[in-house]
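Asks: Here you go, one structure.
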Amino acid sequence: MKTETPSVKIVAITADEAGQRIDNFLRTQLKGVPKSMIYRILRKGEVRVNKKRIKPEYKLEAGDEVRIPPVRVAEREEEAVSPHLQKVAALADVILYEDDHILVLNKPSGTAVHGGSGLSFGVIEGLRALRPEARFLELVHRLDRDTSGVLLVAKKRSALRSLHEQLREKGMQKDYLALVRGQWQSHVKSVQAPLLKNILQSGERIVRVSQEGKPSETRFKVEERYAFATLVRCSPVTGRTHQIRVHTQYAGHPIAFDDRYGDREFDRQLTEAGTGLNRLFLHAAALKFTHPGTGEVMRIEAPMDEGLKRCLQKLRNAR
């Protein structure tokens, strides 16, 4: 990247970035800037490609030089990251794998993947603060805020396209570990129940089993049994919102400390057993996919945090 002045950026378009519209490209370069402002600077001719004015639908070509004017990000957006510097630094400790194409991390429970909806900080905002030199960082998939484990981030548009294609074609395998109520029957290896999203009057999003919903399937395997709970491995075949949480509830075995689909009596039992658990026991343990750059089949595992390990050890000791 060349710099024309301390505040104006000149960006040379790479082959990986070619083919996208200039308005979409600017949205990746000007994080936190409203779309209305991006279209305004395009209309006013403040953005130039090869020193010429362009329209928002202009498609970039490799070798194009894009002039990006200084744009002041809203102060509240800038200030949002500063109280979370400790969280940003902590993200560096949970990176499981990184190369020029992808970054994989072990997302902590309680951290959203994206800021928004009243949250000023998310994993992707933290990674952008941690990797300010990265021109592209986008989530390949999502994890619920309270779910921990493997989270895949693309560092190139071509990588994101390849990995999204794998998701669409079911070429990516995700394995989760969940602690559920009661004794999961070994013969129940799959739950197939259509899921429908609902928005409550409070604005809360909830998912229910409904014949009007989308076809959904999760495969299950018993990993370990305890006196009043079971650790199961969950492999979603489809990727619906809250799928594992709703399918375990539908099967009669809700997940521990699930504030939306769980069972308060089960949570109380775990507390009285001295497990120390106070979070959703759902962990994305492994992710298998084809590397978008090398074609190598990769399987990346994320260890459980100490709180989940202590909980399981307590349950083992109580058997």
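A Cβ is built for glycine as well, from the same backbone N, Cα and C atoms used for every other residue.
Okay, so Swiss-Prot annotates it like this:
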- 20-83: domain 'S4 RNA-binding' (DOMAIN)
- D144 to T: Does not restore cold-sensitive growth to a double bipA-rluC deletion (MUTAGEN)
- D144: active site (ACT_SITE)
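Surface or core, plus neighbours and distances: that's what I need for these features.
Replies: The Cβ neighbour count for D144 (mutagenesis position), using a 10 Å radius over every protein chain in view, is 19.
Annotation note: D144 (mutagenesis position) sits in a coil segment as assigned by DSSP.
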Asks: What are the DSSP helix/strand/coil residue counts across the domain 'S4 RNA-binding' (20-83)?
Replies: 26 helix, 10 strand, 28 coil
